[in-house]
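Residues or ranges marked as Mg(2+) 1 binding site by Swiss-Prot on the basis of experimental evidence: Glu70, Asp90, Ile92. Residues or ranges marked as substrate binding site by Swiss-Prot on the basis of experimental evidence: Glu70, Ile92, Asp93, Gly94, Thr95, Gly194, Thr195, Ala196, Glu213, Asp220. The feature Mg(2+) 2 binding site is assigned by Swiss-Prot to Asp90, Asp93, Asp220. In Swiss-Prot, a published mutagenesis experiment is listed as Lys36 to Gln, annotated 50-fold reduction in activity. Annotation of the published mutagenesis Asp93 to Asn in Swiss-Prot: Loss of activity; the original residue is retained in the structure shown. For the mutagenesis experiment Ser165 to Ala or Ile, the note given by Swiss-Prot reads: Reduced enzyme activity with myo-inositol 1-phosphate. Under mutagenesis, Swiss-Prot gives Glu213 to Gln with this note: Strongly reduced affinity for myo-inositol 1-phosphate and strongly reduced enzyme activity with myo-inositol 1-phosphate.
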Amino acid sequence: MADPWQECMDYAVTLARQAGEVVCEAIKNEMNVMLKSSPVDLVTATDQKVEKMLISSIKEKYPSHSFIGEESVAAGEKSILTDNPTWIIDPIDGTTNFVHRFPFVAVSIGFAVNKKIEFGVVYSCVEGKMYTARKGKGAFCNGQKLQVSQQEDITKSLLVTELGSSRTPETVRMVLSNMEKLFCIPVHGIRSVGTAAVNMCLVATGGADAYYEMGIHCWDVAGAGIIVTEAGGVLMDVTGGPFDLMSRRVIAANNRILAERIAKEIQVIPLQRDDED
């Protein structure tokens, strides 16, 4: 039986590459930077241009499909995940990196049916790395199969996380406290690349052993989550329970041993869900 969603995935790869070309051209030029929820929550005309390009192209080919896009939500649309085939799009994951020309910027596309992710595409466009995964068929970077690391000892692990966009003193204290707890276990190190999607792809490659973050959105992780699991890794809620795409929090690790240890150490930061008003 033919894969009903393979054509959609092939189209997503084509669109991600086209979007990446737009991003890589724009990063060379002066930018009009705007603010969203705070002085550090940035958006550019390129974010909006790329999302509009992606959604309009997909709508033309698949008019019955649904969409959740970062900039559409910022403009007032709802993040509602239904059973309908849904494209979950982050046109530029790592906008702050993009603004500063820090070279980790990704176009991220996740595709869900019946609320389950069927495939993910993450194009780290400055690096020229195309990460892809189809449910049940493995994860790849530029055609090379990915495999998570085999590390089970957290004291020998390399973690990735982000400080996030909140500058509320209480939240910042909790973020730094969580990092301190993990750092002092001790772990080999903690890194921050500046994009959730690339952080998760680094776990999929085996370059990092685990990633955790609270404050992300569904479009940050929809594409990369399946890349982690298809590379042999796990997704988990920061409480140690099942991962929930709309919860705004995730642990992505090479195995349950590291994921559960991270969940045990960190304090949960209260957040409004993506699907709540």
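Even glycines carry a Cβ here, placed using N, Cα and C.
No substitution from the list is modelled in this structure, which keeps its original residues.
Given the structure is predicted, the values throughout are model-derived calculations rather than measurements.
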Checking the contact step here: among the recorded positions Glu70, Asp90, Thr95, Ser165, Thr195, Glu213, which have a Cα within 10 Å of the Cα of Asp220 (Mg(2+) 2 binding site)? Glu70, Asp90, Thr195
Around Thr95 (substrate binding site), which of the listed mutagenesis positions (Lys36, Ser165, Glu213) come within 10 Å, judging by Cα atoms? none
Please name which of the recorded positions listed here, Lys36, Glu70, Thr195, Glu213, is nearest in space to Asp93 (mutagenesis position), Cα against Cα. Thr195
Expressed to the nearest Å, what is the distance separating Lys36 (mutagenesis position) and Glu70 (Mg(2+) 1 binding site) at their Cα atoms? 11
DSSP, reduced to three states, assigns Glu70 (Mg(2+) 1 binding site) to helix
So Ile92 (Mg(2+) 1 binding site), by the Cβ count within 10 Å over all chains shown, scores 32
Within the chain of Asp90 (Mg(2+) 1 binding site), which residues six or more apart in sequence place their C-beta under 8 angstroms from its C-beta? Gly69, Glu70, Ala106, Val107, Ser108, Ala197, Trp219, Asp220, Gly223
Using an 8 Å cut-off from the Cβ centroid of Glu70, Asp90, Ile92, can you name the remaining same-chain residues around the Mg(2+) 1 site, in sequence order? Asp47, Val50, Glu51, Gly69, Glu71, Ile89, Pro91, Asp93, Thr95, Val107, Ser108, Trp219, Asp220
Cβ-Cβ distance under 8 Å, sequence separation of 6 or more, same chain as Ser165 (mutagenesis position); the residues meeting this, in order, are Ser37, Ser38, Val40, Asp41, Gly215
